[in-house]
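Presented below is the structure to which this report refers.
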Amino acid sequence: MERWFKSLFVLVLFFVFTASAADKLPNIVILATGGTIAGSAATGTQTTGYKAGALGVDTLINAVPEVKKLANVKGEQFSNMASENMTGDVVLKLSQRVNELLARDDVDGVVITHGTDTVEESAYFLHLTVKSDKPVVFVAAMRPATAISADGPMNLLEAVRVAGDKQSRGRGVMVVLNDRIGSARYITKTNASTLDTFKANEEGYLGVIIGNRIYYQNRIDKLHTTRSVFDVRGLTSLPKVDILYGYQDDPEYLYDAAIQHGVKGIVYAGMGAGSVSVRGIAGMRKAMEKGVVVIRSTRTGNGIVPPDEELPGLVSDSLNPAHARILLMLALTRTSDPKVIQEYFHTY
């Protein structure tokens, strides 16, 4: 009988200490949306032609049991698609769900698994619309989960580490891949295939993860999250904004088509510092006469588009075309005043 009581006492102590340790860990929700990180292929050497969004969130979490030493994790399957199929309506609902989660006292941060092709767009949308300073971290992968040396598991582990760290609060939405922590405002995909594809060439990264430790190096001055004026919690749809590309012989009829399809805004991915051909100028002016807001950006990948009174439209500041489209959609939910919208682009 005495031995039985001793065994029971040890068992009770074990559960008490286990529960105590779990209570000290941050509570992180992992929202899965699909992408290559949840991709599956026929063989371990196949890194193209795989099916994105084939695996569920529980499979992703169970593949990295170490995450449970970093946080109390809970998985939620929000969607399961290749990110080229992500739409504004889905991202709007994603932002609303994240806001719901972060409003809870029992949630300390959110990790979102996503495809690499459009992760910068989704991340920037949430960067402008999440109303909390709790960490929100997007994570992705360039190789499917079934690949030899898949990058997804380590990326997921590091994303949970970042989301659970108190230093991560108030930094806006972040994107974590390959040991680097990028701001959603600046990060962009720069290579179609290589692992080290996400960069912020001009501005640099927020930090890095080395040897299981987070080293933050920068903060951004641009407004975001709790300091953003954009609130989508009650929205059901977003204004339609298209991107038109500038190139030799770019035709005016592209603007005609956009106008006919009822766009509210056009982002021009221009040559150089937002240069526009005579055909593009004619198209822009025609669109602006119809009340369409036009933003000039650059197709170069880096640099600021400065104001030019001789050219029509507003300027994107340092936002690339994909990011500029996100900001213009949100701006149009509040105003169509060009002066106010231009100030948004210099502020966010």
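Note: Cβ is positioned from N, Cα and C throughout, glycine not excepted.
Keep in mind the model shows the original residues, not the substituted ones.
Look at Swiss-Prot and you will find Thr36 tagged as active site, O-isoaspartyl threonine intermediate. Under the heading substrate binding site, Swiss-Prot lists Ser83, Thr116, Asp117. If you look up Swiss-Prot, you'll see 26-348 marked as domain 'Asparaginase/glutaminase', on the strength of sequence analysis. Annotation of the natural variant Leu177 to Ile in Swiss-Prot: In strain: NCPPB 1125. For the natural variant Lys199 to Arg, Swiss-Prot gives this note: In strain: NCPPB 1125. The structure shown keeps the original residue. Among the natural variants in Swiss-Prot, Met288 to Leu has the note: In strain: NCPPB 1125. The residue drawn here is the original one.
Known features from Swiss-Prot, placed on the structure.
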{"residue": "Thr36", "record": "active site, O-isoaspartyl threonine intermediate", "CB count, 10 Å": "29"}
{"residue": "Ser83", "record": "substrate binding site", "CB count, 10 Å": "21"}
{"residue": "Thr116", "record": "substrate binding site", "CB count, 10 Å": "21"}
{"residue": "Asp117", "record": "substrate binding site", "CB count, 10 Å": "18"}
{"residue": "Leu177", "record": "variant position", "CB count, 10 Å": "27"}
{"residue": "Lys199", "record": "variant position", "CB count, 10 Å": "19"}
{"residue": "Met288", "record": "variant position", "CB count, 10 Å": "17"}
When distances run from the Cα of Leu177 (variant position) to each of the recorded positions Thr36, Ser83, Lys199, Met288, the nearest one: Lys199
Among Thr36, Lys199, Met288, which are recorded as recorded positions, the nearest neighbour of Asp117 (substrate binding site) by Cα: Thr36
From Thr36, Lys199, Met288: recorded positions whose CA lies within 10 A of Thr116 (substrate binding site): Thr36
Rounded distance in angstrom between the Cα atoms of Met288 (variant position) and Ser83 (substrate binding site): 31
Diameter of the substrate binding set by C-alpha atoms, the set being Ser83, Thr116, Asp117, in angstrom: 7
Check: same-chain CB within 8 A of substrate site center, minus Ser83, Thr116, Asp117: Gly35, Thr36, Ala82, Glu84, His114, Gly115, Thr118, Val119, Ala140, Lys189
Three-class DSSP secondary structure - Met288 (variant position): helix
Cα-to-Cα gap, Thr36 (active site, O-isoaspartyl threonine intermediate) vs Ser83 (substrate binding site), nearest whole Å: 9
Ser83 (substrate binding site) and Lys199 (variant position), Cα-Cα, nearest whole angstrom: 19
